[in-house]
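Over in Swiss-Prot, the protein carries these features:
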- F36 to A: No effect on BCL2-binding; when associated with A-35 (MUTAGEN)
- V38 to A: No effect on BCL2-binding; when associated with A-39 (MUTAGEN)
- M43 to A: No effect on BCL2-binding; when associated with A-44 (MUTAGEN)
- T45 to A: No effect on BCL2-binding; when associated with A-46 (MUTAGEN)
- V46 to A: No effect on BCL2-binding; when associated with A-45 (MUTAGEN)
- F50 to A: Reduced BCL2-binding; when associated with A-51 (MUTAGEN)
- R54 to A: Reduced BCL2-binding; when associated with A-55 (MUTAGEN)
- R55 to A: Reduced BCL2-binding; when associated with A-54 (MUTAGEN)
Amino acid sequence: METVQELIPLAKEMMAQKRKGKMVKLYVLGSVLALFGVVLGLMETVCSPFTAARRLRDQEAAVAELQAALERQALQKQALQEKGKQQDTVLGGRALSNRQHAS
């Protein structure tokens, strides 16, 4: 059934057979569902590039946020290490001065 023109005679023939009226309803239901499927597929095809671009932007934003968090964490760690070195220097100087006085 390549064209719609072939469907019309088929529907008339099926309507002529009174016992198979349920089959006509079934074919009509199937045709309507197939048409909805085609329309939804076309909509998805048309809208797909926009959703893909949005996902890509969201992913890039998440990566940038993660990198910023890692940089902040590295700076905090570096600041703590420098503070620890300063305290070690101060404590080391006190220990040397105590030794000099004790001798």
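Keep in mind that glycine also has a Cβ here, set from the backbone N, Cα and C atoms.
Don't expect the noted substitutions in this model, because it carries the original residues.
Sequence features annotated in Swiss-Prot and their locations in the structure.
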residue : record               : contacts (Cβ under 8 Å, 6+ apart)
F36     : mutagenesis position : none
V38     : mutagenesis position : none
M43     : mutagenesis position : none
T45     : mutagenesis position : none
V46     : mutagenesis position : none
F50     : mutagenesis position : none
R54     : mutagenesis position : none
R55     : mutagenesis position : none
